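Asks: What Swiss-Prot lists as domain 'RRM 1' is 56-134, and the listing cites sequence analysis. Swiss-Prot documents F59 to A as a published mutagenesis change and attaches the note Greatly reduced RNA binding. Listed in Swiss-Prot is the mutagenesis experiment F100 to A, annotated as follows: Greatly reduced RNA binding. Annotation comment: Swiss-Prot describes 136-218 as domain 'RRM 2'. Here Swiss-Prot notes a mutagenesis experiment, F139 to A, with the remark: Greatly reduced RNA binding. Residues or ranges marked as domain 'RRM 3' by Swiss-Prot: 231-303. According to Swiss-Prot, the experimentally introduced change Y234 to A is described as follows: Slightly reduced RNA binding. Here Swiss-Prot notes a mutagenesis experiment, F270 to A, with the remark: Slightly reduced RNA binding.
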Amino acid sequence: MESNHKSGDGLSGTQKEAALRALVQRTGYSLVQENGQRKYGGPPPGWDAAPPERGCEIFIGKLPRDLFEDELIPLCEKIGKIYEMRMMMDFNGNNRGYAFVTFSNKVEAKNAIKQLNNYEIRNGRLLGVCASVDNCRLFVGGIPKTKKREEILSEMKKVTEGVVDVIVYPSAADKTKNRGFAFVEYESHRAAAMARRKLLPGRIQLWGHGIAVDWAEPEVEVDEDTMSSVKILYVRNLMLSTSEEMIEKEFNNIKPGAVERVKKIRDYAFVHFSNREDAVEAMKALNGKVLDGSPIEVTLAKPVDKDSYVRYTRGTGGRGTMLQGEYTYSLGQVYDPTTTYLGAPVFYAPQTYAAIPSLHFPATKGHLSNRAIIRAPSVREIYMNVPVGAAGVRGLGGRGYLAYTGLGRGYQVKGDKREDKLYDILPGMELTPMNPVTLKPQGIKLAPQILEEICQKNNWGQPVYQLHSAIGQDQRQLFLYKITIPALASQNPAIHPFTPPKLSAFVDEAKTYAAEYTLQTLGIPTDGGDGTMATAAAAATAFPGYAVPNATAPVSAAQLKQAVTLGQDLAAYTTYEVYPTFAVTARGDGYGTF
């Protein structure tokens, strides 16, 4: 079939060409194709005003691959005036399963999300719709902890263009050092996308160190009406030694008795007030003030958008009951103000998850199973073993979204088809009462955690995971992670990154398999036993002589593409006790990388 990736009117030789031409003739909108996307409008005919403000664009996922503008435009027109639609296209003329629609104002965009999310566009095919947010911020990991903000800003301006600001947070244990990563703000999404390409692993080093670069997750945007009722403050950059009593005393000094309760976790805290006025007054008075030897940052908490972010607890019995009154913060933490603090922030240490023997997905809408799953830690978690600040977190794609699970064509988290590991009670078996506390822990370390420990022990730097995907013979989307270890990459650039020889049907399995393959290549066992760390030192000497297999035999390199589309790098944060559950989805950068 003739490739459809070309500039022009976007219609010649396309599927449903007649229907698309009829649509263009009826509406007067332009329809052009460029950089792997087909753009309808932008601006529409007769539009003389400025482009719609931020917050007017929505993401529509789970599109049937043979559905085009002639079906989607009339559906969106019923809700409001369309400024622009961008449908992502593949080389065969099919859509990639998602599109972006910009309405003329925020009200129409919000109505579109409410009306179109889970809309049955065809028999048995439900759309997944959420808000779209431009991302101008990059996460940069691997920065020497002794570097100051000004040094990092100067260095980033030297190697990339369009740098506006750099956000650096001090270490929780030593405020004179940074946390080993920074967030770099660019003047536009395009500038950030170009910088991200330039800074891919192995291309550029900062201060002689290999770096890891990816998108930072955009901050959660909350409307003014909702924020006007918030009476909880978020306080960060506290000393580890600062107690809840010290915090409560400091905030009560502004107005005695105004604080209801305080909950501190590591170097941040949540302060609840009896009314909003007292909270705002305390925020203005104490933001930037030195407390216990450290300047603190004080902001209002941000309530969670229930349409895009749902948290469950294990206590619901897998039924997926939504808790009310949840809050998220500019750091990404979640808080339920109806209870005391429930344990862990959204983005937490990878060890937290890896050590848990059983994580449960709540069963809901057929997308999630309540079978036990242990999720492999992501690069974000490896770098961020403490929560971060208002800059956001290292994200998964060009423009990030917090969305309900199940978005994205062909990628749904479903129950494992393998039989449950249940055993019959046989005659003669004796059931002996026992205390579960006395049991030997049965949790095992996952390969990504073992790989991280090996890299830390040998001072190799944190492993960097890059997700790729390919379409299998049965048209199923398959996944593969390539792994770069900074120190080894600089020593042996010809044989990096580590590329496993097989693809996986699920993203989490692909990550675990890639880590196992890397460990095996380095001659390190992955059983998590006592001998694992004992072999770490030998790995450094074994590495230069290892044999590199033909990693692209099953699928050619040309078929692999960086997985930055929705459903291709979806991290499902499962629940255990009170751990939050959500999905992070991603989109292409809009400049030809799909």
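The backbone N, Cα and C atoms fix where each Cβ goes, glycine too.
Nope, none of those substitutions made it into this model, it's the original residues.
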Asks: Within the domain 'RRM 2' (136-218), what mean pLDDT does the predicted structure show?
Replies: 88
Asks: Counting every protein chain present, what is the number of Cβ atoms, excluding its own, within 10 Å of the Cβ of F100 (mutagenesis position)?
Replies: 20
Asks: What are the DSSP helix/strand/coil residue counts across the domain 'RRM 3' (231-303)?
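Replies: Going by DSSP assignments, the domain 'RRM 3' (231-303) contains 20 helix, 28 strand, 25 coil.
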Asks: Measure from the Cβ of F59 (mutagenesis position) and count the other Cβ atoms within 10 Å, all protein chains considered.
Replies: 23
Asks: F139, Y234, F270: which of these mutagenesis positions has the sparsest Cβ neighbourhood within 10 Å?
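Replies: Among the mutagenesis positions F139, Y234, F270, the lowest count of other Cβ atoms within 10 Å belongs to F270.
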Asks: Taking only C-alpha atoms and a 10 A limit, tell me which of F59, F139, Y234, F270 are near F100 (mutagenesis position). These are the mutagenesis positions.
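Replies: For F100 (mutagenesis position), the mutagenesis positions whose Cα atoms are within 10 Å come to F59.
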Asks: Summarise the domain 'RRM 1' (56-134) by DSSP state, stating how many residues are helix, strand and coil.
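Replies: The composition, in the requested order, is 20 helix, 31 strand, 28 coil.
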